[in-house]
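Visitor: Just passing along the structure, written as structure tokens.
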Amino acid sequence: MDKNLHQPLGGNEMPRFGGIATMMRLPHVQSPAELDALDAAFVGVPLDIGTSLRSGTRFGPREIRAESVMIRPYNMATGAAPFDSLNVADIGDVAINTFNLLEAVRIIEQEYDRILGHGILPLTLGGDHTITLPILRAIKKKHGKVGLVHVDAHADVNDHMFGEKIAHGTTFRRAVEEDLLDCDRVVQIGLRAQGYTAEDFNWSRKQGFRVVQAEECWHKSLEPLMAEVREKVGGGPVYLSFDIDGIDPAWAPGTGTPEIGGLTTIQAMEIIRGCQGLDLIGCDLVEVSPPYDTTGNTSLLGANLLYEMLCVLPGVVRR
């Protein structure tokens with residue numbers, strides 16, 4: 001292990017309930033020189049003015065960090081040792097405009113231009129799903145069009161919401177229109193519930209996306225599916241966007257638009273672990289809404305899924 005790599009603060013150095021609540025109790029880094037030294041970073045985007053039902057995900061980054069205090073460095077299931085090979089830190093939150101959604105989107109894109117300019121691979125704590133659009137805009141400038149693994153209860157391909165083109169339910173329609181995605185390398189997993197028409201998921205299919213509805217995932221391991229996903233999206237840079245409402249509300253009630261019949265926490269880990277070997281260039285975990293998360297379990301799940309994302313990044317060694 002490189003002694004110069006940042007390490008999470010251990011439970012014997014500071015009690016788990018003490019200290020500053022950064023993600024995994026990692027150092028908080030902001031200076032240009034420190035940013036240049038990072039390989040990956042956790043960054044919060046506390047935006048929820050793009051939501052259509054229950055707000056509150058502006059508090060998601062803070063609570064995910066608070067629930068991350070029990071996460072330890074080594075992944076005992078997969079052998080991943082991310083802190084042995086990558087320099088990782090928490091670089092704080094994007095200072096969004098909470099009164100103007102379009103201005104907030106502009107600010108997010110600008111901030112991710114800066115983050116990517118330091119050579120950092122971003123692991124984003126949302127925030128509602130609107131935030132993925134400006135992140136993808138910034139990523140295209142660096143990596144070109146990307147493949148996408150998108151876990152969600154909803155396709156987020158509405159043309160508009162109340163006449164607005166930018167909202168958490170329009171993100172991937174805009175991403176296609178702006179040529180941000182390599183549409184033949186996109187998979188959406190966990191889509192479910194009711195639609196306005198019988199063809200609501202077909203727009204995605206017509207673009208070349210593979211759509212895996214939640215019912216196709218019931219009562220089974222998703223390891224075989226993820227082998228197919230790797231075949232579909234591999235061969236170039238890939239972004240992973242994980243909406244917590246992809247998980248059944250029995251496990252993740254703290255979200256803005258819950259839908260029954262969703263994925264399990266085990267399936268969520270299978271999906272993320274199944275991304276190992278892909279050329280991941282960024283990840284996000286969105287739509288955790290702490291006001292509806294009375295036990296903290298949704299934030300705890302979000303924190304652990306972000307750790308699992310860290311564990312499958314390119315360059316992570318296994319012990």
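In case you wondered, yes, glycine gets a Cβ from its N, Cα and C as well.
For all the noted positions, this structure keeps the original residue and models no substitution.
According to Swiss-Prot, the record shows the following:
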| type | residues | note |
| --- | --- | --- |
| BINDING | His129, Asp152, Asp156 | Mn(2+) 1 binding site |
| BINDING | Asp152, His154, Asp243, Asp245 | Mn(2+) 2 binding site |
| MUTAGEN | Met161 to Tyr | Loss of activity |
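In the displayed structure, how are the listed features positioned relative to their neighbours?
Guide: For Asp152 (Mn(2+) 1 binding site), the same-chain residues that are 6 or more apart in sequence and have a Cβ closer than 8 Å to its Cβ are His129, Gln188, Ile189, Gly190, Leu191, Ser241, Phe242, Asp243, Asp245, Gly246. Asp152 (Mn(2+) 1 binding site) carries neither a helix nor a strand DSSP state and counts as coil.
Here the Cβ of Met161 (mutagenesis position) has 15 other Cβ atoms within 10 Å, regardless of which shown protein chain they belong to. Secondary structure from DSSP puts Met161 (mutagenesis position) in a beta strand.
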Visitor: Taking the Cβ of Asp245 (Mn(2+) 2 binding site) as the centre, count every other Cβ atom within 10 Å, in any protein chain shown.
Guide: 30
Visitor: Cα of His154 (Mn(2+) 2 binding site) to Cα of Met161 (mutagenesis position): how many Å, rounded?
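Guide: That comes out at 14 Å between the alpha carbons.
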Visitor: Are there any residues in the same chain, six or more apart in sequence, whose C-beta is under 8 angstroms from the C-beta of Asp156 (Mn(2+) 1 binding site), and if so which?
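Guide: For Asp156 (Mn(2+) 1 binding site), the qualifying residues are His129, His150, His168, Gly169, Thr170, Thr171, Phe172, Arg173, Asp243.
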Visitor: Determine, for the Mn(2+) 2 site, the additional residues of the same chain whose CB lies within 8 Å of the mean position of the CB atoms of Asp152, His154, Asp243, Asp245; present them in sequence order.
Guide: His129, Val151, Ala153, Asp156, Gly190, Ile244, Gly246, Thr257, Glu259, Glu287
Visitor: Inside 8 A of the center formed by the CB atoms of His129, Asp152, Asp156, which other residues of the chain have their CB, for the recorded Mn(2+) 1 site?
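Guide: Output for this site, in sequence order: Thr132, His150, His154, Ala155, His168, Gly169, Thr171, Phe172, Ser241, Asp243, Val286, Glu287.
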